[in-house]
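Engineer: From Swiss-Prot, here are the annotated features:
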- 34-133: domain 'SRCR 1' (DOMAIN)
- 159-268: domain 'SRCR 2' (DOMAIN)
- 276-367: domain 'SRCR 3' (DOMAIN)
- TYR452 to Phe: Complete loss of LCK binding (MUTAGEN)
- TYR464 to Phe: No loss of LCK binding (MUTAGEN)
- TYR486 to Phe: Complete loss of LCK binding (MUTAGEN)
Amino acid sequence: MDSHEVLLAATYLLGTLAAFCLGQSGRGGLDIQVMLSGSNSKCQGQVEIQMENKWKTVCSSSWRLSQDHSKNAQQASAVCKQLRCGDPLALGPFPSLNRPQNQVFCQGSPWSISNCNNTSSQDQCLPLSLICLEPQRTTPPPTTTPPTTVPEPTAPPRLQLVPGHEGLRCTGVVEFYNGSWGGTILYKAKDRPLGLGNLICKSLQCGSFLTHLSGTEAAGTPAPAELRDPRPLPIRWEAPNGSCVSLQQCFQKTTAQEGGQALTVICSDFQPKVQSRLVGGSSVCEGIAEVRQRSQWEALCDSSAARGRGRWEELCREQQCGDLISFHTVDADKTSPGFLCAQEKLSQCYHLQKKKHCNKRVFVTCQDPNPAGLAPGTVASIILTLVLLVVLLAMCGPLVYKKLVKKFRQKKQRQWIGPTGVNQNMSFHRSHTATVRSQVENPTASHVDNEYSQPPRNSHLSAYPALEGALHRSSTQPDNSSDSDYDLQVAQRL
């Protein structure tokens, strides 16, 4: 082998040795398993190495590390890269990370575990800790954000009343909601659309529209505390079209207004209604008309709105009486207080005006469906009359009965007495002498029309001598062959 070949072989060996040495230093301890513990991040914590299938902490005095944490950090770049973290920041002991576990002490080059020994529990050595930068999070490039649009409301439109005037039901400030957008409605005094008011009251199931309230009337008497809690929303709607037929057509959005006046309505079904009664008459259906406000009863003063019969007919129905009979005004004391209703009917009176001097009252008379019965004195008189009638019948009844029977028998005796056959032309007449004598002896019988009805009582002369003789003979010798009670043959012989 010549010198040239020897030189080439030596160069090759030196290159191989240099490559080996550079490879070892470049890997910088990547041949060991390292992890960081004791924190919530994988990029900071106590250094633990895997030896003998166990994870062990490393004493901070190992590998002759300096006290400068930042200088030591340069030697831990390979470890941070292996942990997929950023650049190293500090390497050394940290009092906050002091949890040794199977701790070892290593010598030699940094991150070499060829010369590591277990330490005793008596050795006071803080574990070695490492802090690396957190890995950078890769975020996708920003995309163009579409413009935000407010979706159209899907809930059906609705109305709501915030109680205002004296806390009455079906009265108050009107709020309109369309989806999630809600608010009160701007009210303009020049606009008084009756159709819109009826639509609002009908939608709220409160009957028909009565009136709008101005700001002063809407304030009125304050409502109870429990009803004043809900405050009306600000004005966000207006009603440009008063002749609309649906809620969505009636209202349109407007800018929020704090100083404007909100729409306030009173519907016919407001509650509670005015209570009324009639006092001072003979029954509950007659008397002076009185009304009640809260717990106070006062007379209802006469007003121009009550000139017709409508108010008083309604009052009669309210008292469960019949039809209205009459009504008239009655003078009252000048100091007598009362209430005044400005509406035509009491059912429309949402507010009663207090008056200190009620000069004219109204006396109303309604038909009483349940009139009073008979007085006790009248009933007693009727009973006494019936008792007397029964006693009278008991005393006089038999006498009257006897007289009636006797009169009936006398009528049966008034019959013709004379011949009944064809050839029997003989008749019996009272003699004139007997008749005159009987009238003289019995003057009371002269007025009798039928001279046969009452025979003479005090006369010794018979009025019918032939007849009496025949009767006497026939009674002694009865003849059954004759149909008559008188023996006519004997009478003919006489």
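Every residue gets a Cβ built from N, Cα and C, even glycine.
None of the listed substitutions appears in this model.
Please situate the listed features within the shown structure.
Structural biologist: As a whole-number mean, the pLDDT of the domain 'SRCR 2' (159-268) in this prediction is 78.
Secondary structure of the domain 'SRCR 3' (276-367), assigned with DSSP and counted as helix (H, G, I), strand (E, B) and coil, comes to 15 helix, 39 strand, 38 coil.
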Engineer: For the domain 'SRCR 1' (34-133), jot down how many residues DSSP puts in helix, in strand and in coil.
Structural biologist: 17 helix, 36 strand, 47 coil
